[in-house]
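Feature list (source: Swiss-Prot):
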type: DOMAIN; residues: 56-102; note: domain 'F-box'
type: MUTAGEN; residues: SER12 to Glu; note: No effect on homodimerization
type: MUTAGEN; residues: PRO13 to Ala; note: Reduces homodimerization
type: MUTAGEN; residues: LEU23 to Ala; note: Abolishes homodimerization
type: MUTAGEN; residues: CYS341 to Trp; note: Abolishes interaction with TERF1
Amino acid sequence: MAGSEPRSGTNSPPPPFSDWGRLEAAILSGWKTFWQSVSKERVARTTSREEVDEAASTLTRLPIDVQLYILSFLSPHDLCQLGSTNHYWNETVRDPILWRYFLLRDLPSWSSVDWKSLPDLEILKKPISEVTDGAFFDYMAVYRMCCPYTRRASKSSRPMYGAVTSFLHSLIIQNEPRFAMFGPGLEELNTSLVLSLMSSEELCPTAGLPQRQIDGIGSGVNFQLNNQHKFNILILYSTTRKERDRAREEHTSAVNKMFSRHNEGDDQQGSRYSVIPQIQKVCEVVDGFIYVANAEAHKRHEWQDEFSHIMAMTDPAFGSSGRPLLVLSCISQGDVKRMPCFYLAHELHLNLLNHPWLVQDTEAETLTGFLNGIEWILEEVESKRAR
């Protein structure tokens, strides 16, 4: 099922509407609602005389709506710093509408989201009146949970013993981690992610060891991250190269021969497909999965089928439970408009999975984002082995 892909081609004309386009319009509408809200009368905050005296300044004497308008020009980091100065600003900077604005503004630009940080879409769809009157959601807490910079900071504060344990454990691990890579992004993009990987000097690709060969699949490709962390990828295509090329030229979807479809009477949530025996052998030996999604904004998706394919591949019946899933939210080149990774995560129903996952923005041409994703999945495998 292995093959090669063309590196470049002509972009197909985008259809008039896309899944992401509709949500993008809703988010832009949310921004406008925010700016309208700050100009309307809102319930005034009550503060003691002592607090007013403590925070007495030109800014605090302004109407609260004007204060919030000014605060909206600060970065979230600066806003948190301001909140640490005194009790008045600590209360003021927590305004739910202000943080809802930041969340709607910044969420589409974040390059990764994981199983711990995916925000509930319901909190983004809440009418502005409910946010103002009820404030049921702590939007500041949601923002900090989702923000990649916050996640990175908490990751760097990991206890030292965890790193030492992982290092000692790695000394007795003989085989490098092995991953199964599959998904429409391997086949539909005008630039081949696989060819970019195979020509990467940074990853040092070499043929896998013959003794680890799987009949009909091969032994995969060995890579090396930062000249020390070795890993192996088994690249799985849905069908033959000839059929993939024809589907790309005709702008259709090739029949995916990795899976067999269940009868309608046997259909269960997320299990409309099962892997064929040949692929099942792959699922039994890998340490994790890499799903390459087509994240180009004009692309129409069969989200339920994609979710079912992921569920079939990661079925714990064919291997240990809790194996990590890396989703590469992939586009051909940097100038192609992409759908945000949080939207792709929701549409793939990744919140229904019972194992760690990460969605990482990636460019096939430059491999931007790929190394970040690989670092994450290698850390997850190390952590799982050390437990």
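Here, residue 1 is simply the first one shown, and the rest follow in order.
Using N, Cα and C of the backbone, Cβ positions are placed for all residues, glycine too.
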Confidence over the domain 'F-box' (56-102), expressed as mean pLDDT on the 0 to 100 scale, is 88
For the domain 'F-box' (56-102), give the DSSP counts of helix residues, strand residues and coil residues. 29 helix, 0 strand, 18 coil
